[in-house]
Amino acid sequence: MSSGNSSLGIIVGIDDSPAAQVAVRWAARDAELRKIPLTLVHAVSPEVATWLEVPLPPGVLRWQQDHGRHLIDDALKVVEQASLRAGPPTVHSEIVPAAAVPTLVDMSKDAVLMVVGCLGSGRWPGRLLGSVSSGLLRHAHCPVVIIHDEDSVMPHPQQAPVLVGVDGSSASELATAIAFDEASRRNVDLVALHAWSDVDVSEWPGIDWPATQSMAEQVLAERLAGWQERYPNVAITRVVVRDQPARQLVQRSEEAQLVVVGSRGRGGYAGMLVGSVGETVAQLARTPVIVARESLT
């Protein structure tokens, strides 16, 4: 998969949440692997939602700008520390006086990837995705990476495979392209998972399960054949299971360094912004998740 000529490269949205620091580190390493720029963005909303019409004193706006510059400086240090062998990527930074979601959605038109933490500084107890990450999953013009605020518990996560969900949809085809590209750049294996039952049909009578399994395995092999030729250096493990895709992807994410899913699966309908599988995996997988949104421009 080509990284294209998107001028902003990889964009990472930053705030003072724990997940933002992890997001910066992941984005910096991915930008280094791709040899493309990294853009750090901190959005400062000039308005505060309140039922009282109280004007903000000038000191608050100045504090917001100073706080944003402090966050950018901290993020730049993370980028330097995250560097692998090739050296840190070219970094641009912006403090934008506007709401985060519309700002990042608009900037995503010129990005290869959009990277954000799962929960921002306005996190609510019990929530799994924040308003910014949820908004980008539905409206971004490029693939979105959701980062959780903890590092992998695996002893050698850099050696773990990339996991991709394959279901035959157009979004799944984009996810497959991204997954092969990431596995190739990271020099790791790829696990391609096809879970072919969104509902529990184990008790349905008259279904020839061995024949259905064999057919699903053949379909998966055909879906991957062209990509194997394009990326001969990537070793592939094909997994076909009779189970719900989201459950399998979340379970198997514990042994992967990255999960890639389509924004809408084969059950998605016209106008659907993000599918249930993509959203569930983004919420529950503890490893970074790329939701392969297609460009809307």
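Any Cβ shown, glycine's included, is placed from N, Cα and C.
Don't expect the noted substitutions in this model, because it carries the original residues.
Annotation source Swiss-Prot lists ATP 1 binding site at G13, A43, G117, C118, L119, G120, S121, G122, R123, R127, S131, V132, citing experimental evidence. Over all protein chains present, the Cβ of S131 (ATP 1 binding site) has 16 other Cβ atoms lying within 10 Å. S131 (ATP 1 binding site) falls within a helical segment according to DSSP.
DSSP classifies D15 (mutagenesis position) as coil under the three-state reduction. For the published mutagenesis D15 to E, Swiss-Prot gives the following note: Reduces ATP-binding; M.tuberculosis overexpressing this protein grows normally.
Counting every protein chain shown, the Cβ of G117 (mutagenesis position) has 29 other Cβ atoms within 10 Å. While the structure shown retains the original residue, Swiss-Prot records the mutagenesis experiment G117 to A with this note: Reduces ATP-binding; M.tuberculosis overexpressing this protein grows normally.
Per Swiss-Prot, the feature ATP 2 binding site maps to G165, D198, G262, S263, R264, G265, R266, G267, G268, S276, V277, G278; the stated evidence is experimental evidence.
Ranked by Cα separation from D15 (mutagenesis position), the recorded positions G117, S131, G165 are led by G117. Note: the Cα of V277 (ATP 2 binding site) and the Cα of S131 (ATP 1 binding site) are spaced 18 Å from each other. Under DSSP, G262 (ATP 2 binding site) is assigned to a strand (E or B) in the three-state scheme. Minimal Cβ crowding within 10 Å, among the binding-site residues G13, G165, G262, is found at G13.
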